[in-house]
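Have a look at the structure below, then the notes.
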Amino acid sequence: MKPRSGLEEAQRRQASDIRVFASSCTMHGLGHIFGPGGLTLRRGLWATAVLLSLAAFLYQVAERVRYYGEFHHKTTLDERESHQLTFPAVTLCNINPLRRSRLTPNDLHWAGTALLGLDPAEHAAYLRALGQPPAPPGFMPSPTFDMAQLYARAGHSLEDMLLDCRYRGQPCGPENFTVIFTRMGQCYTFNSGAHGAELLTTPKGGAGNGLEIMLDVQQEEYLPIWKDMEETPFEVGIRVQIHSQDEPPAIDQLGFGAAPGHQTFVSCQQQQLSFLPPPWGDCNTASLDPDDFDPEPSDPLGSPRPRPSPPYSLIGCRLACESRYVARKCGCRMMHMPGNSPVCSPQQYKDCASPALDAMLRKDTCVCPNPCATTRYAKELSMVRIPSRASARYLARKYNRSESYITENVLVLDIFFEALNYEAVEQKAAYEVSELLGDIGGQMGLFIGASLLTILEILDYLCEVFQDRVLGYFWNRRSAQKRSGNTLLQEELNGHRTHVPHLSLGPRPPTTPCAVTKTLSASHRTCYLVTRL
């Protein structure tokens, strides 16, 4: 640090003077407190007002910061129009899981107890109720049994159920559906987007601009109710779920029913939901591992099918969680569950998998946050009876069935968008950083009449004080030490001069070499001067 002159020192002292700073600071009130003169009542009142305003300002700032730290959010609802909408996936399941005509004695041997609650002694009577002969003498069951193969073979076939199919007036068929296993058995999904298939869209709303299908529920194939079990179906019809292609169906929990003898109109409205991630919300955007989750375990043999990681969904997360839990407890998975574990045998279904899954659902141990973006479909249902008296005979001739069969087995399902718009439900942060800064600035201007530049002025003044009072202290101390050292040196030199004897300019005896006269001084320079003299 260079030495400072007296003028620089005075300017530095003036810059760090609180009175000089208060007279030029833009913060209101400081000039009235630190002005020239002594303590007066007016100055005390100004000091009190400034302190109270400063306390109120700090309280408001702390309150705003606390509110911001709670990370509140708000939900907005907006109705938006679109030129076209992607048609949803539609999953259909017959309420009856297995056809009576396809069950064999081998099926009853392996799965009769687990699925139907039959004792081995009741197999013959049940086969007679199915209209089939009992097992022949010497019947030997197969060494192994696969539940997925049972449902693929004995479940209702879409080729037999689907009487008519049209999408936006154009014909469609079983090839437009994808087989998928759910807890209700073998089901079928329209417009699933599986295997890279292009998703269908619609440019118009209203009936006739969606999916219209006519189905035969095949009541003659329904299994006879032998015992009242927990999952025994007493109804007849089709279970339907309308969902996004990004999530697997949970039709046993979220599906609605369509009854035979009725045409069911389903008016849909698309809802696009957006949730916030932490700390404002708890949504998740991570993709699910295909080893833990495959939303299409539709291979009857249960062989794993490699595919890209599916997007995160709430239903997919729960299925993956349930699959891992059952696999850990039982060493297998239920046929509708994702994963690479082997499909449980009927005995494992009865003894382990079903009880474990029910216990898990009661405890609700799966913690699955909402996805950050998802699509749902609001529905409005209405029904009319079919067939009319005028159409009953025509339909009976067309499908080679009786009029009573048409009334008891045939249904029509019409799914369409209500209008070509959708609802955008979005979570947003209720209090942003910009709002926090705006509130702090407003409180600062209201209570103490300051701004961001005022804070810079205060920081600049504190730097001046630090440089003058702290660094200046060490500089002055160092300068004092230097001055003290110079004084001691000067005194030592002066002391040496006082010990040198008075030299006369008159005649004197011959001088001796410097080695002799060196005793007059310890300095070589002094020795030289004395010798010259």
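Backbone N, Cα and C define each Cβ position, glycine as well.
According to Swiss-Prot, the mutagenesis experiment VAL20 to Pro carries the annotation: No effect on ion selectivity or channel function. Reduced to three states, the DSSP call for VAL20 (mutagenesis position) is helix.
Experimental mutagenesis at this site is recorded by Swiss-Prot as PHE21 to Ser, annotated: Loss of channel function.
Sequence-distant neighbours of THR26 (mutagenesis position) (same chain, six or more apart, CB under 8 Å from its CB) are GLY449, ALA450, SER451, LEU453, THR454, GLU457, listed in sequence order. Under the three-state DSSP scheme, THR26 (mutagenesis position) falls in the coil class. Experimental mutagenesis at this site is recorded by Swiss-Prot as THR26 to Lys, annotated: Alters selectivity of the channel for sodium. No effect on channel function.
Where Swiss-Prot documents THR40 to Gly as a mutagenesis experiment, the accompanying text is: Loss of regulation by PKC; when associated with G-523. Non-local contacts of THR40 (mutagenesis position) by the CB criterion (under 8 A, 6+ apart in sequence, same chain) are absent.
The mutagenesis experiment SER523 to Gly is recorded by Swiss-Prot, whose note states: Loss of regulation by PKC; when associated with G-40.
Residue density at PHE21 (mutagenesis position): 22 other Cβ atoms are found within 10 A of its Cβ, drawing on all protein chains shown.
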